[in-house]
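As written in Swiss-Prot, here are the features:
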- R6 to G: In 1.0101, 1.0104/SIN1, 1.0106/SIN3 and 1.0108/SIN5 (VARIANT)
- S36 to G: In 1.0103/SA2S2 (VARIANT)
- W40 to L: In 1.0103/SA2S2 (VARIANT)
- T41 to A: In 1.0103/SA2S2 (VARIANT)
- R61 to K: In 1.0108/SIN5 (VARIANT)
- G100 to E: In 1.0101, 1.0103/SA2S2, 1.0104/SIN1, 1.0105/SIN2 and 1.0107/SIN4 (VARIANT)
- K125 to R: In 1.0104/SIN1 (VARIANT)
- R130 to P: In 1.0101, 1.0105/SIN2, 1.0106/SIN3, 1.0107/SIN4 and 1.0108/SIN5 (VARIANT)
- K138 to Q: In 1.0104/SIN1 (VARIANT)
Amino acid sequence: PAGPFRIPKCRKEFQQAQHLRACQQWLHKQAMQSGSGPSWTLDDEFDFEDDMENPQGPQQRPPLLQQCCNELHQEEPLCVCPTLKGASKAVKQQVRQQLGQQGQQGPHLQHVISRIYQTATHLPKVCNIRQVSVCPFKKTMPGPS
């Protein structure tokens, strides 16, 4: 089977990590609260460099994000992006169902989905995973990447 798990080991890690449950919740939360509060996703709003320098940085993460980072740190670097992609896909399906029930498909759905991937793309960086900085999810990224 194709999909994000061309590396069988990563599929196993994804299952062991309970499909990155905290990351899924985090992605879902970020995508749904569009435009409110700090988004933790976009480079310009969140200066990673300061965070690296500043030992207090990581403590300011919301607990859910911290849990998600812990999940990612347990993955092998090789599997971080594939497992995140798996998590993003799962969230995308949840969102599609949720918005479908509310009759909100179309542009709004696209917007939310692009936020899921945008958030996921930067998670390794937000979580200070040394070997991975940004996951190359190109497919659903609108505009120039």
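Cβ coordinates are placed from backbone N, Cα and C, and glycine is handled just like the others.
Everything Swiss-Prot records as a feature, shown here on the structure.
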residue	record	DSSP (3 states)
R6	variant position	coil
R61	variant position	coil
G100	variant position	helix
K125	variant position	helix
R130	variant position	coil
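Sorted by the number of other CB atoms within 10 A, the variant positions R6, R61, K125 start with R6, the lowest.
Ranked by CA distance from R130 (variant position), the variant positions R6, R61, G100 have R61 at the top as the closest. Closest to R61 (variant position) in space, going by CA atoms and restricting to the variant positions R6, G100, K125, is K125. Cβ neighbour count for R130 (variant position): 8 (other Cβ atoms within 10 Å of its Cβ, all protein chains included).
For G100 (variant position), the count of additional Cβ atoms within 10 Å of its Cβ stands at 11 [all protein chains shown].
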